Every structure is written in structure tokens, then in C-alpha cells.
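What Swiss-Prot lists as heme b binding site is His64, His93. The domain 'Globin' feature in Swiss-Prot is assigned to 3-147; the stated evidence is sequence analysis. Natural variation at this site is recorded by Swiss-Prot as Asn53 to His, annotated: In beta-2. Record note (Swiss-Prot), natural variant Asn57 to Ser: In beta-2. The unchanged residue is displayed. Here the residue is the original one, while Swiss-Prot reports the natural variant Ser77 to Asn with the comment In beta-2.
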Amino acid sequence: MVHLSSEEKSAVTALWGKVNVEEVGGEALGRLLVVYPWTQRFFESFGDLSSANAVMNNPKVKAHGKKVLAAFSEGLSHLDNLKGTFAKLSELHCDKLHVDPENFRLLGNVLVIVLSHHFGKEFTPQVQAAYQKVVAGVANALAHKYH
């Protein structure tokens, strides 16, 4: 569960309504793979990840980023039950994919950076703080199966 004030919930919802999930998702996942190259081991089937340019222009990275952000978007509709919302994804990433749960936190932080880049002054310190709470809650929910 993420504890957000009504103002924080409104800020998150208002900004999210303007997010291009495909564009932001691809950019966030791409940046994760570039900045934290060890995360690429989970995406060997994606083809060329040999350079930042290759990663950022890789159609499979973009498609998976969109998928990740679509799941995140679903979570925003269930802020009071993130563990339940992400239970199956947590199980998949833990039991089958063996993803280090720290990667969820890293991706959340990268997402906040990408949102800041896309929305500039509209991404105020208050909005940023609310999104930090949300991405921390999502990362915690995704890591739940690991505990």
C-alpha cells in the first residue's frame, strides 16, 4: 500500500493522464539497460543491445517498455492494493525469471527521471515526491514474493 494524500493522488493521476505509455515506457526501459548494463542479461532475446543507440532504438525494448508501463498504469488504479495487483508479476519475476528485486527500484527511479525530462516544469518537486512514493510502492509490491 502507498500512503498518498488526496493532493498527491490527484497530482499523480493528473500527470499520468498525459503520459504517452509507449514513448515513456520504451525510454525508461532503454535508459535502465544503458545505465545499468547488467540488467541486459534478462533481455538477451531482444537482439542488439551493444550500444546506447542500439538499445534506445531497439523495437523489442520499446515494446517491452510499453508493456511494463501498462502494468504500472494498472497499479495506479489500485494504489491501496499494490501487492495484490502485482502478485502474479512478482511471482513470475521471482520464480521463473529470477530478476534481482533491486532492479524494480532502479527502474522506478529511472521512470521518475524520464517523467521529469518529458514534463519539465510541470514535474514539480511535489509531483516528483508523490511519484517517488508510488514507484517505491510498486517496487516493494514486485519484490513481495522474494520475502
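Indices start at 1 and increase along the chain as displayed.
Cβ coordinates are placed from backbone N, Cα and C, and glycine is handled just like the others.
Original residues only: the substitutions mentioned are not part of this model.
On the structure: features taken from Swiss-Prot.
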residue : record              : Cβ neighbours (10 Å)
Asn53   : variant position    : 10
Asn57   : variant position    : 13
His64   : heme b binding site : 19
Ser77   : variant position    : 10
Helix, strand and coil residues within the domain 'Globin' (3-147) as assigned by DSSP: 118 helix, 0 strand, 27 coil
Residue from Asn53, Asn57, His64 whose C-alpha is spatially nearest that of Ser77 (variant position), among the recorded positions: His64
Rounded inter-Cα distance in Å - His64 (heme b binding site), Asn57 (variant position): 13
